[in-house]
Each structure stands twice: as C-alpha cells, then as structure tokens.
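Here is what Swiss-Prot records for this protein:
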BINDING   H164, C199, C203, M210  Cu cation A1 binding site
BINDING   C199, E201, C203, H207  Cu cation A2 binding site
BINDING   E201  Mg(2+) binding site
VARIANT   S132 to N  In strain: PB303
VARIANT   N143 to I  In strain: CB4857
VARIANT   S186 to N  In strain: AB2, CB4852, CB4853, CB4855, CB4858 and PB306
VARIANT   V216 to M  In strain: AB1 and KR314
Amino acid sequence: MNNFFQGYNLLFQHSLFASYMDWFHSFNCSLLLGVLVFVTLLFGYLIFGTFYFKSKKIEYQFGELLCSIFPTIILLMQMVPSLSLLYYYGLMNLDSNLTVKVTGHQWYWSYEYSDIPGLEFDSYMKSLDQLSLGEPRLLEVDNRCVIPCDTNIRFCITSADVIHAWALNSLSVKLDAMSGILSTFSYSFPMVGVFYGQCSEICGANHSFMPIALEVTLLDNFKSWCFGTME
C-alpha cells in the first residue's frame, strides 16, 4: 500500500508508532480513493441512466439499504485501526524509564533530565561558520538532546514565554509548548540516529531559527555522554 502512494505519503518513519501512523494514513488514502471512484460512477449512472429508466417504475429500497450499509462499513474500517493506535499510544504512556523536560524559549530550547541531577543545558542553532562537514544548515544545534534507544522516554513540554511546538516529523511527534502548562507524552526509539525537527508554531521574528536535534544512541554511549556532559 505504501508503494502505491510513494511520493505522496509521510516521511520515512523511524519508530514503531510512527510506522503505524504511516500505515493508517495510507489506508485512509485507499479508502478515500475507493469512495471517490464509487461516487463518480454513481453520479454517472444517475445522470446517464436516467434517460433509460425514466419511463420505468423502480423501487429504490435496496439502493437505500446499500447507501446505509456502505458508509457504516467504511466508518468501521476506519474506527478499528484508529482505536488500536489510540490504545497502543495509551500503553506507551503507562511507564517510563527516563524523563526529559523540554522548555521552549525565544528562540532556543532547554533540556533538563529530571532523573539525572545536574544534567540540563540550552540548545541553540549553529551558525553557518560553526557548521562541520555534513551537518545540515538551519537544523544543527550546539547541544543535542541525547537519549538511549529501546527505552521508554517521557517528555514534558512547556514554554517560558510564548507558544512553541516541539515537532519531529520523521517520528510523528508534535506537541505544543505553552507557558504554565506541562504537556507530557512517552516514546520509545527502536533505532539509533540523529533526528531533526523545528518549532512548528509561529513564535516571533526568529521562529525559523530554533531547530530540534534529537540523538538516539546506545545505552552505554548515553551513560558516557551523561558523565562527560556533567564534568
């Protein structure tokens, strides 16, 4: 199904939950395409078939029954995977092994590891003269948020001033950061890598210059990074 919508679907997803969301998106696109074809054929039948059947008396009870059953079936086909995704997301929020507090500022992010005393830092976008070879422009930061893979992480998102949004498209993650409100979600990352995102809520003049860089690494490497950062 994903191959059919290649080029029109979401980005390549790097987590199990994001893959489910990608599949659900493609599944809904397939349903939408089927409904579009069916309605087009039905309109063609009503327009051109009227000339043939206008002199005959026709009972539409069976047609009315079908028009009631088909939408119900389509809604059920959407409801079952939607509830499954909602249930899976609820299971992710039941328990966590590490808590990271993310605070949005104009125009940078602050990270605080609540379970590791003293581990907190600010994350600013790197300027052009600070970039190393291979680092993406307008996306790389001076301090990445580093987390271990295969670990359930609870993120607590808030803001110190205006509304921001902590968003990582390749992970299907987007949560608003609002002052005075602590929004939480849990997530598990099955693969290592560096994932980039940006603030997705217009927050002022430099809104486009507060990127997000999330580095997922092995647990041993994460422990070494923690010790090195706190020294």
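Keep in mind that glycine also has a Cβ here, set from the backbone N, Cα and C atoms.
Those residues of the chain, other than H164, C199, C203, M210, with a C-beta within 8 angstroms of the mean position of the Cu cation A1 site C-beta atoms are G104, Q106, W107, W109, V162, A165, A177, Q198, S200, E201, G204, H207. A straight line from the CA of C199 (Cu cation A1 binding site) to the CA of V216 (variant position) spans 19 Å. Each residue contributes its Cα atom, and for S132 (variant position) and V216 (variant position) these two points are 20 Å apart. H164 (Cu cation A1 binding site): 30 other CB atoms within 10 A of its CB, across all protein chains. Comparing E201 (Cu cation A2 binding site) with H164 (Cu cation A1 binding site), their Cα atoms are 5 Å apart once rounded. Here N143 (variant position) is positioned 21 angstrom away from C203 (Cu cation A1 binding site), judged by their C-alpha atoms. Summary of the Cu cation A2 site environment: with the site residues C199, E201, C203, H207 set aside, the chain residues having Cβ atoms within 8 Å of the Cβ mean position are G104, W107, V162, I163, H164, A165, S200, I202, G204, M210. In the three-state DSSP reading, V216 (variant position) counts as strand. Checking Cα-Cα distances from H207 (Cu cation A2 binding site) against the recorded positions (N143, H164, S186, V216) with a 10 Å cut-off leaves H164, in sequence order. Checking each of the recorded positions N143, M210, V216 against S186 (variant position) by C-alpha distance, the shortest gap belongs to V216.
Around M210 (Cu cation A1 binding site), the same-chain residues at least 6 positions away in sequence with a Cβ under 8 Å from its Cβ are G104, W107, Y108, W109, M125, H164, Q198, C199, C203. For the pair formed by V216 (variant position) and N143 (variant position), distance between Cα atoms is given as 13 Å, rounded to the nearest Å.
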